[in-house]
Amino acid sequence: MGFSVFTPTRSLDGVSGFFQGAFLLSLFLVLFKAVQFYLRRQWLLKALEKFPSTPSHWLWGHDLKDREFQQVLTWVEKFPGACLQWLSGSKTRVLLYDPDYVKVVLGRSDPKASGIYQFLAPWIGYGLLLLNGKKWFQHRRMLTPAFHYGILKPYVKIMADSVNIMLDKWEKLDDQDHPLEIFHYVSLMTLDTVMKCAFSHQGSVQLDVNSRSYTKAVEDLNNLTFFRVRSAFYGNSIIYNMSSDGRLSRRACQIAHEHTDGVIKMRKAQLQNEEELQKARKKRHLDFLDILLFAKMEDGKSLSDEDLRAEVDTFMFEGHDTTASGISWVFYALATHPEHQERCREEVQSILGDGTSVTWDHLDQIPYTTMCIKEALRLYPPVPSVSRELSSPVTFPDGRSIPKGITTTILIYGLHHNPSYWPNPKVFDPSRFSPDSPRHSHAYLPFSGGARNCIGKQFAMNELKVAVALTLLRFELLPDPTRIPVPMARLVLKSKNGIHLRLKKLR
């Protein structure tokens, strides 16, 4: 009986002691993290004191939301060369927008910034974009032949076919005078192109109602990944996976992976046919996916399923979304500068007449159109920034230095709007790219630069030329004055309110 009388008291004392211990441990951990946060921030302030910065919140940093580009352009004019941007917590990055600074960083072999790019891994895996070191070099060397001019030449006709499908859809619209949000159409068109060129897809995804689910998943992942990078709490995978954003991200990843898995499965099935297999093996240059399927690594083994899907996911995203962004912004730039649009149209007509076919040789015969495309990519670079994590200290030409471990972000948008290298940077002036106009080798980087530049830059540039040439033959592009696009910082440059144009049929 005595035991039963005292047990509840002892039990309560035990529970109370447990909670006291848990509270003290939690308090210790909070204090430890607070001290760690303070010391890290003080170290960063000292180490990067030569890089100016505007006042920021101690926890949220420079919370720019969707005003990032407006603020960045202010910094570019106010702080020559580079400046400091505080993100959430003790995270910071040095923004570089001077060609001399950019040249130094791109001339090194620093890895991609893990604190930023790691959040892409659940989506695109470790393909060319995220790989570093020896494995990156092996994959880059393996995939470079997929962009040999011998491969790219026949792609021009495929690109033209995809563009014409999009233009046919535009011609069938009931109300030609009503502004159209063009990015949706352009995104499906570039996806159609990359599916046919790189993945031997038959048919057209532009005519497949289910294809919209993939482009919508990519759009969602663009936004969700960007928000996660900027969040003070979503860096923790447990917290992120429990959040509504985490659940949306997993669902979008599932949709994207189902799409790419289907592409791989379909091509593998085609290669089970002996005739198709022999046809592929006899090619002088293999397509992108066939290179991956036939690849042998240095150990003699085939590419793992994980590596295979990572490269397919990476190129499926980069091969269509960045190009769709570029084409959409070029269309907008031409719509708002009708005199340049008309000059491009006249140039294209002089080469193609009223035809709908474009050849490889035609692409070098439209210099003014090419100048306009390049100027639009200067104003609206599809990838607004790239980041590196310094593997060793770096010193710039003016003597300022950054220690190992710091993230440097090459702010391509700021670089392209730097008034020290681009007079009147907000003005659309294609003559900047005339053959006799000199410029710094690293002042213009729409496809990044250095050893890790965009492997598909020639593919993308060809597609831009084909899309612009064929569109100008069939439509006059007019702006919607009620909805002026607002550039928005994401993984790929987007507009906060879409890109709306009026399309006037020419024939």
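Placed from the backbone N, Cα and C atoms, the Cβ positions cover glycine too.
Substitutions noted, but not modelled.
Positions annotated as heme binding site by Swiss-Prot: E318, C454. Just so you know, the Cβ of C454 (heme binding site) picks up 23 other Cβ atoms within 10 Å once every protein chain is counted.
One entry in Swiss-Prot concerns the mutagenesis experiment D63 to N. Its note says: Has no significant effect on the catalytic activity toward lauric and myristic acids. Contacts of D63 (mutagenesis position) defined by a Cβ separation under 8 A and a same-chain sequence distance of 6+ are given as H57, in order along the sequence.
For K91 (mutagenesis position), the number of other Cβ atoms no farther than 10 Å from its own Cβ, over all displayed protein chains, is 19. According to Swiss-Prot, the mutagenesis experiment K91 to T carries the following note: Impairs substrate binding.
Around the Cβ of T92 (mutagenesis position), a 10 Å sphere holds 24 further Cβ atoms from the protein chains shown. Annotation note: T92 (mutagenesis position) sits in a strand segment as assigned by DSSP. Quoted from Swiss-Prot, the note on the mutagenesis of T92 to A is: Has no significant effect on the catalytic activity toward lauric and myristic acids.
According to Swiss-Prot, the mutagenesis experiment A113 to P carries this note: 70-fold increase of the binding constant for lauric acid associated with higher catalytic activity. Long-range C-beta contacts of A113 (mutagenesis position), restricted to its own chain and to partners at least six residues apart, with a cutoff below 8 Å, comprise R93, S387, R388, E389, T407, T408, T409. Under the DSSP three-state reduction, A113 (mutagenesis position) is assigned to coil, being neither helix nor strand.
The Cβ of F119 (mutagenesis position) has 23 neighbouring Cβ atoms from other residues within 10 Å, across all protein chains displayed. Annotation of the mutagenesis experiment F119 to S in Swiss-Prot: 7-fold increase of the binding constant for lauric acid associated with higher catalytic activity. 2-fold increase of omega/omega-1 hydroxylation ratio for lauric and myristic acids; when associated with S114_I116del.
Recorded in Swiss-Prot as a mutagenesis result, E318 to D carries the remark: Significant reduction in covalent heme binding. Under 8 Å, Cβ to Cβ, and six or more positions away along its own chain, E318 (mutagenesis position) finds L129, C454, G456.
Quoting Swiss-Prot on the mutagenesis of E318 to Q: Significant reduction in covalent heme binding. E318 (mutagenesis position) falls within a helical segment according to DSSP.
K91 (mutagenesis position) and F119 (mutagenesis position) are 15 Å apart (CA-CA, integer value).
In three-state terms derived from DSSP, C454 (heme binding site) belongs to neither a helical nor a strand segment and is classed as coil.
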